[in-house]
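Per Swiss-Prot, the features are:
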DOMAIN    23-279  domain 'Protein kinase'
BINDING   L29, G30, T31, G32, A33, F34, S35, E36, V37, K52  ATP binding site
MUTAGEN   K52 to D  Catalytically inactive form
ACT_SITE  D144  active site, proton acceptor
MUTAGEN   F301 to A  Constitutively active form; when associated with 289-A--A-292
Amino acid sequence: MARENGESSSSWKKQAEDIKKIFEFKETLGTGAFSEVVLAEEKATGKLFAVKCIPKKALKGKESSIENEIAVLRKIKHENIVALEDIYESPNHLYLVMQLVSGGELFDRIVEKGFYTEKDASTLIRQVLDAVYYLHRMGIVHRDLKPENLLYYSQDEESKIMISDFGLSKMEGKGDVMSTACGTPGYVAPEVLAQKPYSKAVDCWSIGVIAYILLCGYPPFYDENDSKLFEQILKAEYEFDSPYWDDISDSAKDFIRNLMEKDPNKRYTCEQAARHPWIAGDTALSKNIHESVSAQIRKNFAKSKWRQAFNATAVVRHMRRLQLGSSLDSSNASVSSNLSLASQKDCLAPSTLCSFLSSSSGVAGVGAERRPRPTTVTTGHTGSK
């Protein structure tokens, strides 16, 4: 393994000839092409963890991606971010000991609730903003924020939300800009699709998209044709469709507009968004919008297909949904000058740690069951042009 800031990898990897002397492996949570995840109890403490077991033979030629992921995860200590607790190395395996989260995925919780309001959505987004603001202060850009990467810590009704999946994360360099076109198209910022250098502002755009979905249950951008989809995003063309947005506050819409601002220089930062009245004040409404939102989530995010199209890291319902190690061959997005997805394999090398740390990988809309946006009279609200 390479060095991080001059630090030898041997200094942060613990040697373990037999990992089972340290952990009792309870059950397999998931398997993939390159790794296995097990529910494990640390013998010395009795604590439960999700241990990701990666054969070294699967890492050959992919060391740099592993190092990038670990470099990111090792820096992060935040209550709303899934933590890397430890790293062990045996002669044949690398073991990543991750914080165990068992509360399930965001969409599942919303659908299962009988009551859901703007205030609930505001509370969720506030936690995301706090976590992403922390990342940005650390010089880390997530680059792939989406609902599927938001997990509940526990089954408790008041459980906090957790951000997972740092397979596309990047440490900002001195120039504070990046240029690799990657992420999930439905959530990616216009400047990324335009192949322009970009910064942490891309995460703020994604938070705006997430907020949009949390309030209506469907994505702001949709088209059967990928080029047209990308054109919508490039122009920041989205609407607050009636009747789905009729009962949503103007404050919520203003919050979204400021995050889904085409110009990254005008776009809200996490700090600015956290001060918006919809987050920091009392403008988020308490009206129950569960019926409409949950119906749209069921319609637009069908599990059987949707989950195949995203990187996700989750221990859900009996801690059995986590699957790791799916190949990225079908998921690495590269946006060409004509906004085609024809070269999906070219964006990120298959060595990207999503291959090892996340579940079925892919790109929104590619291989997923696409469903049309509601065909109704629109309110006339659009994003900045």
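Easy rule for this one: first residue shown is 1, then count along the chain.
Keep in mind that glycine also has a Cβ here, set from the backbone N, Cα and C atoms.
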Separation of alpha carbons, K52 (mutagenesis position) and V37 (ATP binding site) (Å): 4
Binding-site residues: T31, S35 - member with fewest neighbouring CB atoms within 10 Å: T31
For the residue listed as 'active site, proton acceptor', the number of other Cβ atoms found within 10 Å of its own Cβ: 24
Candidate nearest K52 (mutagenesis position) in space, where candidates are the recorded positions L29, T31, S35, D144 and distance is Cα-Cα: S35
Within the predicted model, mean pLDDT of the domain 'Protein kinase' (23-279): 87
K52 (mutagenesis position): tally of other CB atoms within 10 A of its CB: 27
L29 (ATP binding site), number of other Cβ atoms within 10 Å: 24
K52 (mutagenesis position): secondary structure state under DSSP, collapsed to three categories: strand
Rounded to the nearest Å - Cα separation of T31 (ATP binding site) and the residue listed as 'active site, proton acceptor': 22
